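Peer 1: Per Swiss-Prot, FAD binding site is recorded for S13, E32, R42, I43, R44, A45, G46, V47, Q102, D286, L299, N300, and the stated evidence type is experimental evidence. One entry in Swiss-Prot concerns the mutagenesis experiment A45 to G. Its note says: The positions of the substrate and the flavin are not altered. Under its mutagenesis entries, Swiss-Prot includes Y201 to F with the note: Reduction of hydroxylase activity. Marked as substrate binding site by Swiss-Prot on the basis of experimental evidence: Y201, S212, Q213, R214, Y222, P293. While the structure shown retains the original residue, Swiss-Prot records the mutagenesis experiment R220 to Q with this note: Lower affinity for p-OHB than the wild-type. One mutagenesis experiment named in Swiss-Prot is N300 to D, and its note says The side chain of Asp300 moves away from the flavin, disrupting the interactions of the carboxamide group with the flavin O(2) atom, and the alpha-helix H10 that begins at residue 297 is displaced, altering its dipole interactions with the flavin ring. What Swiss-Prot says about the mutagenesis result for Y385 to F is this: The positions of the substrate and the flavin are not altered.
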Amino acid sequence: MKTQVAIIGAGPSGLLLGQLLHKAGIDNVILERQTPDYVLGRIRAGVLEQGMVDLLREAGVDRRMARDGLVHEGVEIAFAGQRRRIDLKRLSGGKTVTVYGQTEVTRDLMEAREACGATTVYQAAEVRLHDLQGERPYVTFERDGERLRLDCDYIAGCDGFHGISRQSIPAERLKVFERVYPFGWLGLLADTPPVSHELIYANHPRGFALCSQRSATRSRYYVQVPLSEKVEDWSDERFWTELKARLPSEVAEKLVTGPSLEKSIAPLRSFVVEPMQHGRLFLAGDAAHIVPPTGAKGLNLAASDVSTLYRLLLKAYREGRGELLERYSAICLRRIWKAERFSWWMTSVLHRFPDTDAFSQRIQQTELEYYLGSEAGLATIAENYVGLPYEEIE
C-alpha cells in the first residue's frame, strides 16, 4: 500500500485531518486499532469552540451540526451562594460555543469519509512506525492475520494518549510535563431536558459540579469524587441527590432526574509532551497533550493541532515548502500551553482539594469574586472559553 499521509487513529482528530486532506486532493490512509462501533461508543466532550466549528465547516461536515448543534452565548458559574453569568458573545467580540457531542462529530466525519471513498483500515493490529527520520517512512500492521506495509511521505499520530505514535519517539527525545489531580469526575448521561439552556459550573463545599448537555433532550451531569470511588457504588438516586446538594437551590428545584444511560468516572490530568514531532511523524490531540475537562479544551486542542498540520502539509505539497513542517511543534505548543493554563486555572478555582486549608479556601473564593466581578476578568475567561485564535501560517 502507498499513500501521501498515513494517519494513525480514526477518532475525531484523525478523521478531521483525513477529510481536510482529501478535499485538498492529498491522498491519505487511516489505520485504526478498534472497530467503528467501538470508536463511536466513546462518550466524550460536547462543547466546540468557534475555531473547531469553522474547521468542520471547511471540511464540509457541518450540515447536521448546523441543524442540531446548540449555540451558547454564555456560561454560568455558581459559588458561595452567588450565580454569575459570563456573556461570552459580548465579551469575546461576537464568538460563541456550540454544544454538539464528540460522538456526533465522529459519526459525521465517518459518514463523510465513507461517502468519498477514502481508505480507513479498522482493526489494524500490531501497528509499527518505521524510518521516521528518513525520506520514506512507512507503517506496518496486521489485518486478518496478514502483515501489511503502508509507504508514505508523512505520518500523523492521532491515536490518543495510549497510542503507538508517541511511543515510537525515543524517550530521550521527549520532555514530559504532567500534573495528576487528586480527584475525578463522576459523569451521568440521561435522556432528560437540561436544567439550564447554558452550562452551569458550581463550586460547592461538597465539591465541584457541572450541568452540561448533549441536546435539548439529553443531559450530561458531573460531580467531583475522590479517586477511590467506584462507579458501581453510585446508584442513580445517590448521584441525583449529591448533584442537587451542590447546585443552587433554585437550580436543584428545576432539575429533572431520570434513569442513567451511562455512568463513568474520569480521572483528571494535565499532560504535555515536547516536541510534538520526530522526523516525519507529527503528534496531534491526546497523543501529545491532555487537559482536565474543566475548560472544555481537549477536543478543541486536537482540532487546532489538525488545522496547523493540515495547513503546513498544504504548503509542503502545493508550494514545495516542506521545511515549514519543522515549525509544527512550536506553533502548536504556543496555543496548547495557553489552553493548559486556562484548564488548570478553571480546575483550581472550581474544585475542592483534599489538602486545602482555610487560607487557600479563602484565596480560591476571592479569585472567583475578583474575576467574576471585573470586566477585565470576565473578558479573560470569555476569550479563553470560546477559544484563542489559531496562529496564521504564512
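A Cβ is built for glycine as well, from the same backbone N, Cα and C atoms used for every other residue.
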Peer 1: Among residues Y201, S212, Q213, R214, Y222, P293 annotated as binding substrate, what is the maximum Cα-Cα distance? Answer in Å.
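Peer 2: Between the outermost Cα atoms of Y201, S212, Q213, R214, Y222, P293, the distance is 16 Å.
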Peer 1: Check P293 (substrate binding site) against DSSP and tell me helix, strand or coil, would you?
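Peer 2: P293 (substrate binding site) sits in a helix per DSSP.
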Peer 1: Would you mind reading off the Cα separation of S13 (FAD binding site) from Q213 (substrate binding site), to the nearest angstrom?
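Peer 2: Rounded to the nearest whole number, the Cα-Cα distance is 22 Å.
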Peer 1: So if I draw a 10 Å sphere around the Cβ of G46 (FAD binding site), how many other Cβ atoms end up inside it?
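Peer 2: Taking all protein chains shown, G46 (FAD binding site) has 25 Cβ neighbours within 10 Å.
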Peer 1: Taking the Cβ of R220 (mutagenesis position) as the centre, how many other Cβ atoms fall within a 10 Å radius?
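Peer 2: The Cβ of R220 (mutagenesis position) has 23 Cβ neighbours within 10 Å.
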Peer 1: 10 Å Cβ neighbour count around P293 (substrate binding site)?
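Peer 2: Counting Cβ neighbours of P293 (substrate binding site) within 10 Å gives 22.
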Peer 1: With every protein chain in view, how many other Cβ atoms are within 10 Å of the Cβ of Y201 (mutagenesis position)?
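Peer 2: Taking every protein chain into account, the count is 21.
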Peer 1: Using DSSP and three states only, what is S212 (substrate binding site)?
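Peer 2: It is in a strand.
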Peer 1: Between S212 (substrate binding site) and R220 (mutagenesis position), how many Å separate their Cα atoms?
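Peer 2: Counting only the Cα atoms, the answer is 5 Å.
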Peer 1: Hey, how far is Y385 (mutagenesis position) from P293 (substrate binding site), Cα to Cα, in Å?
Peer 2: 12
Peer 1: Tell me, in order along the sequence, which recorded positions from R42, R44, G46, Y201, R220, L299 have their CA within 10 Å of Q213 (substrate binding site).
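Peer 2: Of everything listed, what lies within 10 Å of Q213 (substrate binding site) (Cα to Cα) is G46, R220.
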Peer 1: Whole-number answer please: how many Å between the C-alpha atoms of Q102 (FAD binding site) and Y222 (substrate binding site)?
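Peer 2: If we compare the Cα positions of Q102 (FAD binding site) and Y222 (substrate binding site), the gap is 17 Å.
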Peer 1: Can you see whether DSSP assigns R220 (mutagenesis position) to helix, strand or coil?
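Peer 2: DSSP assigns R220 (mutagenesis position) to strand.
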Peer 1: Comparing the binding-site residues R42, R44, R214, which residue's C-beta has the most other C-beta atoms within 10 angstroms in this structure?
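Peer 2: Neighbour-count leader: R214.
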Peer 1: What binding-site residues in the list R42, R214, P293, L299 lie within 10 angstroms of R220 (mutagenesis position), counting C-alpha atoms?
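Peer 2: Neighbours among binding-site residues, in sequence order: R214.
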